[in-house]
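Encoded as structure tokens, the structure appears first; notes follow it.
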Amino acid sequence: MATSVSTIGAANKAPLSLNNSVAGTSVPSTAFFGKTLKKVYGKGVSSPKVTNRSLRIAAEEKDADPKKQTYSDRWKGLVQDFSDDQQDIARGKGMVDSLFQAPTGTGTHHAVLQSYEYVSQGLRQYNMDNTLDGFYIAPSFMDKLVVHITKNFLKLPNIKVPLILGVWGGKGQGKSFQCELVFRKMGINPIMMSAGELESGNAGEPAKLIRQRYREAAEIIRKGNICCLFINDLDAGAGRMGGTTQYTVNNQMVNATLMNIADNPTNVQLPGMYNKQENARVPIIVTGNDFSTLYAPLIRDGRMEKFYWAPTREDRIGVCKGIFRTDNVPEEAVIKIVDTFPGQSIDFFGALRARVYDDEVRKWVSGTGIEAIGDKLLNSFDGPPTFEQPKMTVEKLLEYGNMLVQEQENVKRVQLAETYLKEAALGDANADAINTGNF
């Protein structure tokens, strides 16, 4: 019988004894195979009560065949792997190097996925779905925004990625709305700014606000949530529209601040303080109608990547299908409406849909009475009125569309401002109505 002896008391180097008992033969240290301990006491000892200052405790191996006992060892799973997922995908074929084994409960020897689940996940492909809640996102628009935002979070070797993406194009083409759809698609809650915040009565306030919003977005990214800074109509707040606008200190500071952030995106400081810790890089998305009004060094290629948004016929049809998606307008009717007004912006079709409700509102006003409109809308216990969805036919939509086009033409053709400057009276203000017989 092999026993291992532990000693208590550093001063006594002789074998310890209890009631004049002699210690057994010591056993060299070996791997511990057993799962139980057996205490051995000397002859004449009936209880483990200690009466002397010395004590001997021996551990004894259980009488068992070492080969048979190894297969019943509870730690065997750390070396050998018999789980279904490992065998099915032929990774190790039941034997996995202990280097890749984790502690019990977290190791690869616990089956998590079957082989068909591994295959299904491996075959899963990324789908560039360009719809969100029934709204259409132009593929080229989504591609530009997604690639730009993704590039700014990647560390590409020896590549300088522009921090700012400038989306510009004609009025009412849905630039801001398309950006918001892409943000929602990517799960981004952007930090928003508008052109009205780029001017202030105090010099330097807009530039400071840009830095504050940028650092706010950087803090969101530091916490693990993707974010970006979105500035609407940058050219309206920081651009120069000929002689109609005055170039102020704040215009200059806004352009200079954006240039500085684009050059040092991870070192954006607030005025009056300096923090050595770098902030996260935040991609900036700006929209506008004409970037030629901006400061030229700001829009150079190294700082701003420019994207001209001009929706194609397919894009216009896709967006209009989203506008009329709840009105049961057939696709053929939407295509006909888009082709009838090819030169109109996308915003035109939203205004066209709103015009259809004019008849319903007019009926409610005539039934309620003009004097009681305020009470019915604001002070009624029943709340504001609700309308049944009017039926939208192609004929009605085309009729209202032609009315909107005529109003646009009147604004461009009549130009009363020039007449007012020339004469004190109306002059030819009513000439258009007289010629058309509507005077």
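Using N, Cα and C of the backbone, Cβ positions are placed for all residues, glycine too.
In the shown protein chains, 15 other C-beta atoms lie within 10 A of the C-beta of G172 (ATP binding site). Look at Swiss-Prot and you will find G169, G170, K171, G172, Q173, G174, K175, S176 tagged as ATP binding site.
In Swiss-Prot, a natural variant is listed as R211 to S, annotated with the note In clone PTA1.1. Taking all protein chains in view, 17 other C-beta atoms sit within 10 angstroms of the C-beta of R211 (variant position).
Recorded in Swiss-Prot as a natural variant, I226 to M carries the remark: In clone PTA1.1. DSSP assigns I226 (variant position) to coil, not to a helix or a strand. Taking the Cβ of I226 (variant position) as centre and 10 Å as the limit, one finds 17 other Cβ atoms among all the protein chains shown.
Take the CB of I335 (variant position) and look out to 10 A: across all protein chains shown you find 15 other CB atoms. The natural variant I335 to V is recorded by Swiss-Prot, whose note states: In clone PTA1.1.
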Select one residue from Q173, S176: among these binding-site residues, choose the one with the most other Cβ atoms within 10 Å of its Cβ.
Q173
I want the residues beyond G169, G170, K171, G172, Q173, G174, K175, S176 whose C-beta is within 8 angstroms of the mean position of the ATP site's C-beta atoms, in chain order.
N289, W309, S345, I346, D347
Determine the minimum-neighbour residue: among G169, G170, listed as binding-site residues, which Cβ has the fewest other Cβ atoms within 10 angstroms?
G170
Residue from R211, I226, I335 whose C-alpha is spatially nearest that of Q173 (ATP binding site), among the variant positions:
I335
Which of the variant positions R211, I226, I335 has its Cα nearest to the Cα of K171 (ATP binding site)?
I335
List every residue in the same chain as G174 (ATP binding site), at least 6 positions away in sequence, whose Cβ is under 8 Å from its Cβ.
P311, V319, I346, D347
If I take the Cα of G172 (ATP binding site) as reference, which of the variant positions R211, I226, I335 has the closest Cα?
I335
